[in-house]
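Step one of this worksheet: look at the structure below.
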Amino acid sequence: MLPQRLHPSRLLALALFSLVLGLAGCQTKPPQTGLSAEQIAVLQEQGFELRDEGWEFGMSSKVLFGNNLDRLNPDSRNTLTKIARALLAVDIDKVRLEGHTDNYGDEGYNQKLSERRAESVAAVFREAGMPAANIEVRGLGMSKPVADNKTRAGRSENRRVAIIVPAE
């Protein structure tokens, strides 16, 4: 017996149904952070935003540095101490610190400078009580600018340390 031909409207309906099923299977799941509602509320209160790799402080709020400097000013130290204590108060005791530079200077020098910047933030977190073993320090040099390095304001935005509470 020969197979029956499908009516064009049924064929179209079958094709659309298959397409919908295929697309539904491709949906990206939201990141699972493993954090409580209280922890998320504290992260948001402190200025963290949810990104692909976790909760990041350093997008709308930044820890900025002067040109060729790796030392924190007193206001930045106070802000960082407040953040570290707030995180620890809700049992968030693991962070990644990513230091960055603008594009002025030698690539190797900027790499080391970005590491020193991240380490200066790590020192404040350790002083606030965060275990040293739970603080990951990365220097990314000038590889990930968030602003145009052609302007003074852009270069200033790129001299920063991002604080990330990893998604687990």
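Every residue number used here counts from 1 along the chain in the order it is shown.
Just so it is clear, glycine is given a Cβ too, placed from its N, Cα and C backbone atoms.
Substituted residues are absent from this model; it holds the original ones throughout.
As written in Swiss-Prot, here are the features:
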type	residues	note
MUTAGEN	Leu43 to Pro	Is predominantly a monomer. Shows a much higher peptidoglycan-binding affinity. Forms a stable complex with YfiR
MUTAGEN	Phe48 to Ser	Exists as a mixture of monomer and dimer in solution. Crystallizes as a dimer
DOMAIN	53-168	domain 'OmpA-like'
MUTAGEN	Trp55 to Leu	Exists as a mixture of monomer and dimer in solution. Is predominantly a dimer. Crystallizes as a dimer
MUTAGEN	Met59 to Ala	Weakens but does not abolish the interaction with YfiR
MUTAGEN	Arg96 to Ala	Weakens but does not abolish the interaction with YfiR
MUTAGEN	Asp102 to Ala	Cannot sequester YfiR at the outer membrane; when associated with A-105
MUTAGEN	Gly105 to Ala	Cannot sequester YfiR at the outer membrane; when associated with A-102
From the Cα of Trp55 (mutagenesis position) across to the Cα of Gly105 (mutagenesis position), what is the distance in angstrom?
31
Compare the C-alpha of Trp55 (mutagenesis position) with the C-alpha of each of the mutagenesis positions Phe48, Arg96, Asp102, and give the closest one.
Phe48
Counting every protein chain present, what is the number of Cβ atoms, excluding its own, within 10 Å of the Cβ of Arg96 (mutagenesis position)?
18
Which three-state DSSP class does Asp102 (mutagenesis position) fall into?
coil
What whole-number Å value do you get for the CA-CA distance of Asp102 (mutagenesis position) and Arg96 (mutagenesis position)?
20
Please report the three-state DSSP label of Arg96 (mutagenesis position).
strand
Between Leu43 (mutagenesis position) and Arg96 (mutagenesis position), what is the CA-CA distance rounded to a whole number of Å?
14
Asp102 (mutagenesis position) CB neighbourhood, other CB atoms within 10 A:
23
Listed in sequence order, residues with CB under 8 A of Phe48 (mutagenesis position) and six or more positions away:
Trp55, Glu56, Phe57, Ile163, Val165
As a quick check of your reading of DSSP, tell me how many residues in the domain 'OmpA-like' (53-168) are helical, how many are strand and how many are coil.
47 helix, 23 strand, 46 coil
